[in-house]
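Undergrad: Handing you a structure now.
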Amino acid sequence: MCVLFSLLLLASVFSLGQTTWGVSSPKNVQGLSGSCLLIPCIFSYPADVPVSNGITAIWYYDYSGKRQVVIHSGDPKLVDKRFRGRAELMGNMDHKVCNLLLKDLKPEDSGTYNFRFEISDSNRWLDVKGTTVTVTTDPSPPTITIPEELREGMERNFNCSTPYLCLQEKQVSLQWRGQDPTHSVTSSFQSLEPTGVYHQTTLHMALSWQDHGRTLLCQFSLGAHSSRKEVYLQVPHAPKGVEILLSSSGRNILPGDPVTLTCRVNSSYPAVSAVQWARDGVNLGVTGHVLRLFSAAWNDSGAYTCQATNDMGSLVSSPLSLHVFMAEVKMNPAGPVLENETVTLLCSTPKEAPQELRYSWYKNHILLEDAHASTLHLPAVTRADTGFYFCEVQNAQGSERSSPLSVVVRYPPLTPDLTTFLETQAGLVGILHCSVVSEPLATVVLSHGGLTLASNSGENDFNPRFRISSAPNSLRLEIRDLQPADSGEYTCLAVNSLGNSTSSLDFYANVARLLINPSAEVVEGQAVTLSCRSGLSPAPDTRFSWYLNGALLLEGSSSSLLLPAASSTDAGSYYCRTQAGPNTSGPSLPTVLTVFYPPRKPTFTARLDLDTSGVGDGRRGILLCHVDSDPPAQLRLLHKGHVVATSLPSRCGSCSQRTKVSRTSNSLHVEIQKPVLEDEGVYLCEASNTLGNSSAAASFNAKATVLVITPSNTLREGTEANLTCNVNQEVAVSPANFSWFRNGVLWTQGSLETVRLQPVARTDAAVYACRLLTEDGAQLSAPVVLSVLYAPDPPKLSALLDVGQGHMAVFICTVDSYPLAHLSLFRGDHLLATNLEPQRPSHGRIQAKATANSLQLEVRELGLVDSGNYHCEATNILGSANSSLFFQVRGAWVQVSPSPELREGQAVVLSCQVPTGVSEGTSYSWYQDGRPLQESTSSTLRIAAISLRQAGAYHCQAQAPDTAIASLAAPVSLHVSYTPRHVTLSALLSTDPERLGHLVCSVQSDPPAQLQLFHRNRLVASTLQGADELAGSNPRLHVTVLPNELRLQIHFPELEDDGTYTCEASNTLGQASAAADFDAQAVRVTVWPNATVQEGQQVNLTCLVWSTHQDSLSYTWYKGGQQLLGARSITLPSVKVLDATSYRCGVGLPGHAPHLSRPVTLDVLHAPRNLRLTYLLETQGRQLALVLCTVDSRPPAQLTLSHGDQLVASSTEASVPNTLRLELQDPRPSNEGLYSCSAHSPLGKANTSLELLLEGVRVKMNPSGSVPEGEPVTVTCEDPAALSSALYAWFHNGHWLQEGPASSLQFLVTTRAHAGAYFCQVHDTQGTRSSRPASLQILYAPRDAVLSSFRDSRTRLMVVIQCTVDSEPPAEMVLSHNGKVLAASHERHSSASGIGHIQVARNALRLQVQDVTLGDGNTYVCTAQNTLGSISTTQRLLTETDIRVTAEPGLDVPEGTALNLSCLLPGGSGPTGNSSFTWFWNRHRLHSAPVPTLSFTPVVRAQAGLYHCRADLPTGATTSAPVMLRVLYPPKTPTLIVFVEPQGGHQGILDCRVDSEPLAILTLHRGSQLVASNQLHDAPTKPHIRVTAPPNALRVDIEELGPSNQGEYVCTASNTLGSASASAYFGTRALHQLQLFQRLLWVLGFLAGFLCLLLGLVAYHTWRKKSSTKLNEDENSAEMATKKNTIQEEVVAAL
């Protein structure tokens, strides 16, 4: 059958002589599971084959095997079920297209597919080859083809293709990523041809240097399937992005600072081969990426560039301006100048100086105001312009000063200053001194009577009585043994090259001289001695006369007048006269003795004068303050904290025109015209001078407030009254608020000036006053009495019964009325008494007493007739009233036994008596203070032991059974006495200027106790003595005695009043006591001029003590708790901010504890400084930016913050002082820019600025910044302000990565190369913004483990075993040997079980093992493990093959010790006969010997160093490792060098150095006080002392050299082997000696110069003389020669 089929097929093929039957399809087609694929297919058949019924298309799967039908166009039922619905014939059979589409591919669809088409039974064809289909689950990576040559500027195509293609899939893509979209174009091509099926994307790029290092990624995606492939571009290019980085960016570069310039290249391929540096276009000849200036100088300023070169080319960076921040002063013209010339000083700065420099000029360290330009012009200079000038340049980063330049102005001598003195201390001596001011120095000549006596040029009168000394521009003549001829006129002449001047003075030889010791100006209490000296010869009867203020004070034989304690009365003009026999000296010149004393308590009065002339207001206030002091005190008058007037003349623009101030010495008179309310109050007069201060206060009442009652002060009840408060004030208070007082008590407050009483009631009658409420308070008006008239009210009539001494009744009638009422008392119709005639009754049983509106009637020996109706009538001009009562006489009374006066605890019996006797059945009731006593119903009340609470009024009531009326007894009072109890003693001190102490002792006692007050066992006050008697004992004490109370007032308490007071209370029954401590506050600190001062002012702090023992006081000061030297006062010549602290002084009396004052805080005001402007950004949500400006200022500065030219914030009263805070909510790019902060205060201002960068761009990593290797990571650039057209540039570890519209980087498979720092830049129309770098950490398991070992053979065999590994995170490492753990990284402090020392580092473990036994079994295992995996490695220690050096006794030996170094062979074997050993010291060859030992007997310090040996053995030469030999020795004598600042001696340096091994401990002592040490914890710290301690050296810099820092300093050096010390004097004494030595050198130089000039003149004169003689000899010789020649010529002619 097959043979027949083949024959028929051949016949059909060759029937027409051509091959037209065939099928074309790809050999291979690939697809992905779940996707689809298309097998392109075309077929052909001969043209002459008829097609009548169409063509049947059949696709088979595995035709040679299973032969499953995939497609059957004739009978679809024949299709295998697994292909039904998934296979589709896509071709048109009429067009001979037979494409097969397979959908929903599965892996089992892989295999061979064959196409068969049938036209008829005899015309059919089968594609035997078929198409192989491969279906996989994951796609294979795309195929990338790249050009061979890549270079910058070329355009190249990069092709990426994949065999997977399915047109029916919509989610299929083949894309290039990582390219720059602005310089590249992509195109795509799909091939569905019988020749092949593939999908290709072409990337066309214009290459640039930025493409170097770019990773191109081609990614294929089909539904959920994807694959990718990367290619790394290497584009050769010249260096790009060359720039210079400055190490000192952001601050000033000062002279001497190290500066590093780094040439950074952004990109270069190949690598940079050369870097050249240039400054200002001139090649510096320096190569390398880094240019280091170890010490910046003037010439280092300039514009720097660097040029980077590789094989592709070179690039020069942009110039970087380097400015060395320094200044130099240049002068035009240079050198000394003459007066009236113009001088210009230029403050020159190096090149590349910034434009915003600010200049300041200083002369002699004093700032010149209004000199802020780079040049300083001095037109028409004078001698006052001579001095040292320097300039200061300043910018935002700091300031720097130039070196000083000396400006010398030359001028002729001024008028000389000629003075004369008489010295009679050791013989009569006259001194004449002449000094002059000139430039250059002048020649000074002193003459008398036309005769030159002395000159500073050396032309002197060599008189043995004369002693001459001179200095520059100064001449001093001392004349001994004065004679009358020495009197007369003396003349001083001064001459220099520019002119001369003279002055004259009369000198008298025989004149007395008055000397005052210690000075003509002393402080009160100081001892003063006045001495009288004259030229008279001493005689036995020499007399001295003393005169004070022209009047004879004393006459006697003593030449001295002693004032043991000078007082103000001793001040005056003194002179003396001497008389010796018949000779009398002239009077001495008057000398004024001035005695200084602090201000006494001022006399201060304040009064109001009323002008009775009737012209004008007629009111004026007079304030007069007078004080006694010398020097005159500065007076200040203060009112409500404000200065009203001072004794210093000043213009007060804010003072009232009504105030007139008159000033005299120590007196201040202030007159206030028409005083108003604001002028009232307490005025304080302060007086202060350099020795102390005092004050006094006075109250001034201007009567500016007047109360007026209308219509009258006396009104009838029910009428209307208006009370008006009239206030005379300068500025009306709006709204006004008034306080009204009634009978001295606050009545009402409000804004009404008038209070209306409508209607007026009797209760309104009172004393009224008012005042205006102000902040400082105001005086009350004068009180006004309001009287209210009304008729009498019904009188109050009462009757009292007293039977204590017999029956007595008292009738009292009182009434309320005004005016006073006429009172009459009646019994029935019988008039008993009136207040007009109170003694009207004539009998003595009835007595009447009358007071205002009160009438009292006493009726004694009451009888039944006194019972009846009593009534009282009251009458005045406005009306009358009456009242009545019925009085019945009752017969009971109370009898007390033993007495109503009782002692506490005593028994008492009270009996109820009735006059008619006791009836049977009478009942009794007892009452205490009106309260019934239930426990007693008998006629007797017994109290066994009476107490205080049982004292009071007792009465009884007797009720007879046969009567209805009870008999009520009058009350009887029981008084109970008791011992003193509850003694209290309180001690108070008022703080007003009067200083008043109060001691109050009170007690509960009956009878009143006798009180005694003791102080230190001394009776101070007592109730036994009268107040006058006690006050007379001490005028400062005032005693007030009240019942059971004793008050002691101490006026101006003194130090001796301090202490414990005891109060003792006693009466006849007992005693008690109490104690209290009294603080007199007699020690007080006063601050002059004020406790609030400006920085730089002089401040005096004085310890004021109120004490009667001023001479025996000792003082101690405390500054901020630190004790200072003791003195009554301390002076701060120039107060600093550091001085702003609390001060207190302590005063001690002999034998008593010191008394401390209350602290006083010194407030130092200064201009704003340390202005700082910073900003903070919220890192999470970026919703807030905080701009913070702070400054150091006192008083607090007014801060303003500006953005550009717009003010954005300023400080207010509610702000934190010296702080300004600006919060920017949701900041935008418009908020970025330059912010300026200014600080203003009354003392100055400061400014600073800052560039605000919001940093709104940030890099975010997903899923996190730390991922395991191989995991995908997406790096996103987030910028909330980015526009849609923004471009994103990415940088990795500072290198450009890519740029494009994509805001994210995707790493599908991360590797270690992806780790590092990423940051991005966003470019849009708003500008360019950069993010901060974000770190990406790639985690991976440990790898590349290395276990190594090496030996350290110094003195013993030591092996170091080290294991390292590469891992992230760091691995935990374990080192083991034979299964035993020797070391572990997580036990870094272990000692390896005593085996050796362990060192742990990141991914490294190091073990030092001593005395390792070499040989087998030395296998070590290192294991490293982290969370991602572990790794281990092994290492066997090698056997020892090298020689080593051993030392005996060791390598650290003391100097002088014997030492042997041995060259030890491997294994400890000895040397053979042909061996030799060579020793080396510090790499220098010493010697060779056959023995391996190098001996030192003994070793010295110079032999310390590195030693190693070389052994020449028969087997070859080998060299040991070097060992270090240390020779130990004690310190040598230290070198102590002292440096003192030559200008003013304010700074100094002590430098101590020593040689020792081991290093020495250095200490520096002044006396017994430790000043510094190189052991930091030993030395005390002081702010003005800076200590530096390099090895074996100690340096101490003292910035403020004071007396406490001067003295002998000792530097001591010690180590374990010994110690040594050296000393030197440190202070200004050395500076003074240096200055004296400099002056001596100047004089010697002058003398040497003069001598050289003189020798030169002599030599010149000798030379001239010799030259003249030689010339004459030469002329004579010439003449003789001429004559000789003439003779010879004549002889020749004759011949």
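In case you wondered, yes, glycine gets a Cβ from its N, Cα and C as well.
Original residues fill every noted site, and no substitution is shown.
What Swiss-Prot records for this protein is below:
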BINDING   TYR63, ARG116, SER122, ASN123, ARG124, TRP125, LEU126  N-acetylneuraminate binding site
DOMAIN    1172-1264  domain 'Ig-like C2-type 12'
DOMAIN    1245-1337  domain 'Ig-like C2-type 13'
DOMAIN    1442-1520  domain 'Ig-like C2-type 15'
MUTAGEN   TRP21 to Gln  Loss of sialic acid binding
MUTAGEN   ARG116 to Leu  10-fold loss in affinity to sialic acid
MUTAGEN   ARG116 to Ala  Loss of sialic acid binding
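Help me understand the surroundings of these features in the structure.
TA: Cβ environment of LEU126 (N-acetylneuraminate binding site): VAL23, TYR63, ASN114, PHE115, ARG116 lie under 8 Å away, each six or more residues apart in the same chain.
Across the domain 'Ig-like C2-type 12' (1172-1264), the model assigns an average pLDDT of 86.
In the domain 'Ig-like C2-type 13' (1245-1337), the DSSP tally of helix, strand and coil residues is 3 helix, 55 strand, 35 coil.
Of all Cβ atoms in the shown protein chains, 18 besides its own fall within 10 Å of the Cβ of TRP21 (mutagenesis position).
In the three-state DSSP scheme, ARG116 (mutagenesis position) falls into the strand class.
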Undergrad: What's the CA to CA span in angstrom from TRP125 (N-acetylneuraminate binding site) over to TRP21 (mutagenesis position)?
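TA: Distance (Cα to Cα, whole Å): 7 Å.
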Undergrad: Helix, strand or coil at SER122 (N-acetylneuraminate binding site), per DSSP?
TA: coil
Undergrad: Which whole-number value in Å describes the distance between the Cα atoms of ARG124 (N-acetylneuraminate binding site) and TRP21 (mutagenesis position)?
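TA: Cα-Cα distance, ARG124 (N-acetylneuraminate binding site) to TRP21 (mutagenesis position): 9 Å.
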Undergrad: So among the recorded positions ARG116, ARG124, who's got the most Cβ atoms within 10 Å?
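TA: The residue with the densest Cβ neighbourhood is ARG116.
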Undergrad: When you tally the Cβ atoms that lie within 10 Å of each candidate's Cβ, which of the binding-site residues (TYR63, TRP125) has the highest tally?
TA: TYR63
Undergrad: Do me a favour and check the Cα-Cα span between ASN123 (N-acetylneuraminate binding site) and TRP21 (mutagenesis position); whole Å is fine.
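TA: Spelling it out, the Cα of ASN123 (N-acetylneuraminate binding site) and the Cα of TRP21 (mutagenesis position) are 10 Å apart.
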Undergrad: For each of SER122, ASN123, count the other CB atoms within 10 A of its CB; which of these binding-site residues has the top count?
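TA: The most densely surrounded of these binding-site residues is ASN123.
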Undergrad: How many Å separate the Cα atoms of SER122 (N-acetylneuraminate binding site) and TRP21 (mutagenesis position)?
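TA: TRP21 (mutagenesis position) has its Cα 13 Å from the Cα of SER122 (N-acetylneuraminate binding site).
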Undergrad: Max CA to CA distance in Å over the N-acetylneuraminate-binding set TYR63, ARG116, SER122, ASN123, ARG124, TRP125, LEU126?
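TA: The widest Cα-Cα gap among those binding residues is 20 Å.
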Undergrad: With DSSP helix as H/G/I and strand as E/B, how many residues of the domain 'Ig-like C2-type 15' (1442-1520) fall in helix, strand and coil?
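TA: The composition, in the requested order, is 6 helix, 43 strand, 30 coil.
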